[in-house]
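Swiss-Prot annotations:
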BINDING   D63, H65, D91  Mn(2+) 1 binding site
BINDING   D91, N123, H172, H247  Mn(2+) 2 binding site
ACT_SITE  H124  active site, proton donor
MUTAGEN   R245 to Q  Cold-sensitive phenotype
Amino acid sequence: MSNPDVDLDSIIDRLLEVRGSRPGRQVQLSEDEIRFLCNKAREIFISQPILLELEAPLKICGDIHGQYYDLLRLFEYGGFPPEANYLFLGDYVDRGKQSLEVICLLLAYKIKYPENFFILRGNHECASINRIYGFYDECKRRYNIKLWKTFTDCFNCLPIAAIIDEKIFTMHGGLSPDLNSMDQIQRIMRPTDVPDTGLLCDLLWSDPDKDLTGWGDNDRGVSFTFGPDVVSRFLHKHDMDLVCRAHQVVEDGYEFFSKRQLVTLFSAPNYCGEFDNAGAMMSVDESLLCSFQILKPAEKKQRYGYQGSSQNWHMTPPRKNKTGNSK
């Protein structure tokens, strides 16, 4: 599938050339280049597990939703690959104006640094969803529908979840009442669409609810909500310390749940231009100390550049200490 005429470094350079430009400036890759990114990345996704087992240190990012200049701000702040290892939790496309640049840069980095750069599937990496919420229209306007279908083939092979040093369980959405053993995730065959119910659906769609005990209906009309007791039981059963997920806008870019046993990350500040939220990235160091780097919502007249602040939390104990979370 590799195309000798496509220059990966040139693609990355052009995607990064707009750093410092006024947000909104587009990067128009050729159709052949995008097809190469989709096909080559798809090969790599299939060659790696659907349930990734990763090692710290790494940086974890939540939803991006087509906000390309905010993605560049995240890399400015955390270090452009290969300066740091990254794990993204899905929802790269839809809603924002530059889904194509976002997904092309992420796929290019995946191809360039396959063992250091990881992206999971979100509920928007699914044809029935991104057909409606913007990505299809962006592909059709800037290229053609055939290219959108090429992206769909790639998205259908994305990994679903990742475990960091056996202690941090990450996915886009949340837990599932059907999840008893990690083997169940490993047995999911790719390529696959996202079904309307069941384990894969829940991992991409479910949400925590602090006021709930057990499982409840989800206002989204898909999957479930789950209470703090579900999180505690899950972590105890699997000898883990933390669930890290995305999928919901949170005001500060990150938000704890269930006595810091779960954290929600959202990395698109000023989401859709309608929210005043910050975006956050979580850094996990070798001892599994988690810290947060915050992209503050930009003021209306502010041009490109990150406003950042860092906050550290002893969220998980060192690897060999299994006495529970530090405060």
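Note that the numbers count up from 1, one per residue, in the order the chain is shown.
Any Cβ shown, glycine's included, is placed from N, Cα and C.
Mapped onto this structure are the features recorded in Swiss-Prot.
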| residue | record | DSSP class |
| --- | --- | --- |
| D63 | Mn(2+) 1 binding site | strand |
| D91 | Mn(2+) 1 binding site | coil |
| N123 | Mn(2+) 2 binding site | coil |
| H172 | Mn(2+) 2 binding site | coil |
| R245 | mutagenesis position | strand |
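For D91 (Mn(2+) 1 binding site) paired with H172 (Mn(2+) 2 binding site), the C-alpha to C-alpha distance reads 8 Å. What surrounds the Mn(2+) 2 site, by Cβ distance within 8 Å of the Cβ centroid and not counting D91, N123, H172, H247, is the set D63, L89, G90, G122, H124, G173, L204, W205, A246 from the same chain. Listed in chain order, the extra residues whose Cβ falls within 8 Å of the Cβ center of the Mn(2+) 1 site residues D63, H65, D91 are G62, I64, G66, G90, Y92, V93, D94, R95, G96, G122, H124, A246, F266, S267, A268. In this structure the alpha carbons, written CA, of D63 (Mn(2+) 1 binding site) and H172 (Mn(2+) 2 binding site) are 8 Å apart. Listed in sequence order, the residues of the same chain lying 6 or more apart from N123 (Mn(2+) 2 binding site) and placing their CB within less than 8 Å of its CB are G90, D91, I129, H172, G173, V194, L204, W205, V222, H247. Between the binding-site residues H65, H247, the minimum number of other C-beta atoms within 10 Å of a residue's C-beta occurs at H247. Between H65 (Mn(2+) 1 binding site) and R245 (mutagenesis position), the C-alpha separation comes to 15 Å.
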